[in-house]
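Per Swiss-Prot, the features are as follows:
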type	residues	note
MUTAGEN	GLU289 to Ala	Severe growth defect
MUTAGEN	GLU289 to Asp	Reduces the transferase reaction 12-fold
MUTAGEN	GLU297 to Asp	No transferase activity
MUTAGEN	CYS301 to Ala	Reduces the transferase reaction 5-fold
Amino acid sequence: MGFNIAMLCDFFYPQLGGVEFHIYHLSQKLIDLGHSVVIITHAYKDRVGVRHLTNGLKVYHVPFFVIFRETTFPTVFSTFPIIRNILLREQIQIVHSHGSASTFAHEGILHANTMGLRTVFTDHSLYGFNNLTSIWVNKLLTFTLTNIDRVICVSNTCKENMIVRTELSPDIISVIPNAVVSEDFKPRDPTGGTKRKQSRDKIVIVVIGRLFPNKGSDLLTRIIPKVCSSHEDVEFIVAGDGPKFIDFQQMIESHRLQKRVQLLGSVPHEKVRDVLCQGDIYLHASLTEAFGTILVEAASCNLLIVTTQVGGIPEVLPNEMTVYAEQTSVSDLVQATNKAINIIRSKALDTSSFHDSVSKMYDWMDVAKRTVEIYTNISSTSSADDKDWMKMVANLYKRDGIWAKHLYLLCGIVEYMLFFLLEWLYPRDEIDLAPKWPKKTVSNETKEARET
């Protein structure tokens, strides 16, 4: 018997990113395993209401005020009526939220706990402790996860970061990495349709990502001119958009690199593979990274990886696929890039086996099965007392911080008052149940038979 699961996050299609693809691919594989999945996110321009995606995946686009980078305005309580209605209509058993910076994720967990549902949270990011934004997010996460059933982190570094930020027990935190659809990131076939635009005499370095300071954009604008001045046969392809885009334009003009640096701007995800296949090396200068899915995608296209060692990056790929910078600095990244260029130029490393290795290491079906194990565990071992409202309110009061714990307590009490009010105004037995999408479980044997 499958679970009825709701994924909650501010970030989903049509916006593209690592969290969005994680939610989509995980949901698709959960459906293949026989579970029912709906996604609850905010409206994106004309995407309002209910949308049905491949395999019967239902998406609720809730109209809500967006403040910054597709994050909705935090109100704690105002999303309760609509989220409660959806959870009851879809007969949800498990609420799975994603993203520390997502308002829908935080409020969804709070409302689900109040309704007595099982809750899971996946963290995709690393946060520090030395600026106002990080402190605010950490305090909010501490409140949200006080009564969580299980937390999933995408790397061991992310898990350690989560423990320090929220003081949760390590026993309820699991590590499940991201994955990649290796079929979508096949290396270039010289005899096929994807042909390299650059001359084979050139070494092409690819950079793909959001052009933000935390993604190393300031470092890249200083690294690229240095590498170009040292190697006449090196060219760059930079794909992505963000507030640092103009800095890249200025860098190209000031160093007269118009013929050696292509600035593509935002690239649709279905075109990312085509961009990667134009290169020999992938350069990743991120200042913070919990996992780094793009590294797996680049390696799947047989690119040699040059990267920093921040966060969970060292856990992602084997050493033979990567050249690490000793420090997150311009000089060390230039040195690592020069080393990778010499490896490619001398053909000291055969990268043609990278794709097969990555396809064996990362698979979304494996991620889904491990996630289902967590769902099964919290459903079978947890008791009804865990969701007793008096116990959960008491847990909020036990948190550290003389002001914080009183604020948590006040929010918890108001939440339960609102819960009882909604139960009286809109009784759950008067809410129509949504019909389930007809589905058939896809077994591994069936998939193998189809492939053969």
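Every residue gets a Cβ built from N, Cα and C, even glycine.
GLU289 (mutagenesis position) falls within neither a helix nor a strand when secondary structure is assigned with DSSP, and so counts as coil. The number of other CB atoms found within 10 A of the CB of GLU297 (mutagenesis position), across every protein chain shown, is 24. GLU297 (mutagenesis position) falls within a helix when secondary structure is assigned with DSSP.
Sequence-distant contacts (6 or more apart, same chain, Cβ under 8 Å) of GLU289 (mutagenesis position) comprise LEU126, THR308, VAL310, GLY311, GLY312, ILE313.
The number of other CB atoms found within 10 A of the CB of CYS301 (mutagenesis position), across every protein chain shown, is 26.
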